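Peer 1: Quick paste of what Swiss-Prot says about this protein:
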- His132 to Ala: Almost loss of activity (MUTAGEN)
- Glu137 to Ala: Almost loss of activity (MUTAGEN)
- Arg169 to Ala: 169-fold decrease in activity (MUTAGEN)
- Asp200 to Ala: 14-fold decrease in activity (MUTAGEN)
- Pro238 to Ala: Slight decrease in activity (MUTAGEN)
Amino acid sequence: MTNLPKFSTALLHPRYWLTWLGIGVLWLVVQLPYPVIYRLGCGLGKLALRFMKRRAKIVHRNLELCFPEMSEQERRKMVVKNFESVGMGLMETGMAWFWPDRRIARWTEVIGMEHIRDVQAQKRGILLVGIHFLTLELGARQFGMQEPGIGVYRPNDNPLIDWLQTWGRLRSNKSMLDRKDLKGMIKALKKGEVVWYAPDHDYGPRSSVFVPLFAVEQAATTTGTWMLARMSGACLVPFVPRRKPDGKGYQLIMLPPECSPPLDDAETTAAWMNKVVEKCIMMAPEQYMWLHRRFKTRPEGVPSRY
């Protein structure tokens with residue numbers, strides 16, 4: 001497994017005091033009743049919308065590209081709802097790291113866990129397909145409480161945040177792997193482990209192919225799904241951590257497994273995977289991470305979409 005960050009007294013250096021202050025404030029806020037946290041998170045998101053103009057434009061542009069049939073009024077409403085979800089995403093990160101299991105369980109409805117058990121009965125590994133919802137951090141904790149697995153992550157540039165996010169994620173999971181460690185993922189899957197994996201972002205031109213995603217005909221999509229499924233023999237199980245409306249809690253939804261995905265070539269698998277991604281996103285489109293420049297990588301010589 002990856003050499004994971006550990007706490008050291010170096011993290012108490014004055015350069016990290018501001019980060020510690022932010023962590024302390026987040027810890028205090030998430031001790032409040034959940035309905036209060038919900039209102040604060042949505043309010044924080046609306047406030048962020050006023051200042052994060054560049055990100056708001058990215059959200060609007062992504063919606064424009066993916067849903068050209070959506071009216072301008074509908075897009076503007078979606079941008080507001082998405083930023084409310086951004087604010088809640090920060091709160092949910094604190095909840096994921098600092099809440100006890102019993103409190104998370106109280107606000108979580110689990111749907112489809114039988115799909116995980118069915119695959120485990122076949123003695124096969126599970127590639128848990130996680131989409132970049134803004135509930136993602138909490139969703140990983142919720143899933144780990146049902147079935148501890150192995151997370152895939154990108155190390156944070158701030159050593160304190162890197163340690164804290166690792167500590168928080170390991171509260172209900174077995175270990176973490178660097179997202180570039182394909183050999184480690186394949187090894188774990190062959191052992192029958194559950195490995196979290198997100199194929200929905202733009203990871204650049206290397207190891208990517210251009211296939212459709214929503215109304216975008218050429219979306220750079222990772223070939224990792226093809227490599228992992230082909231080399232490990234794992235089943236793919238998509239999961240959606242969805243926030244209920246009006247502060248009523250969460251649904252953790254596991255969709256039916258796909259144990260024989262199309263693996264003819266990388267393009268075929270990537271196009272199929274994007275259809276799965278679309279289905280998941282449409283289960284809670286306002287909660288997806290539209291702030292990401294999903295279509296920044298373009299074929300050579302083709303102008304930027306942003």
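Using the three backbone atoms N, Cα and C, a Cβ is placed for every residue, glycine included.
Quick one: where do these features end up spatially?
Peer 2: Annotation note: His132 (mutagenesis position) sits in a coil segment as assigned by DSSP.
Counting every protein chain shown, the number of other Cβ atoms lying within 10 Å of the Cβ of Glu137 (mutagenesis position) is 21.
Taking the Cβ of Arg169 (mutagenesis position) as reference, residues of its chain lying under 8 Å away and at least six apart in sequence are, in sequence order, Ala96, Glu137, Ala140, Arg141, Gly144, Gly151, Tyr153, Met176.
Around Asp200 (mutagenesis position), the same-chain residues six or more apart in sequence whose CB sits under 8 Å from its CB are Ile131, His132, Val277, Ile281, Arg294, listed in sequence order.
Using a 10 Å radius centred on the Cβ of Pro238 (mutagenesis position) and all shown protein chains, the other Cβ atoms total 23. Under DSSP, Pro238 (mutagenesis position) is assigned to a strand (E or B) in the three-state scheme.
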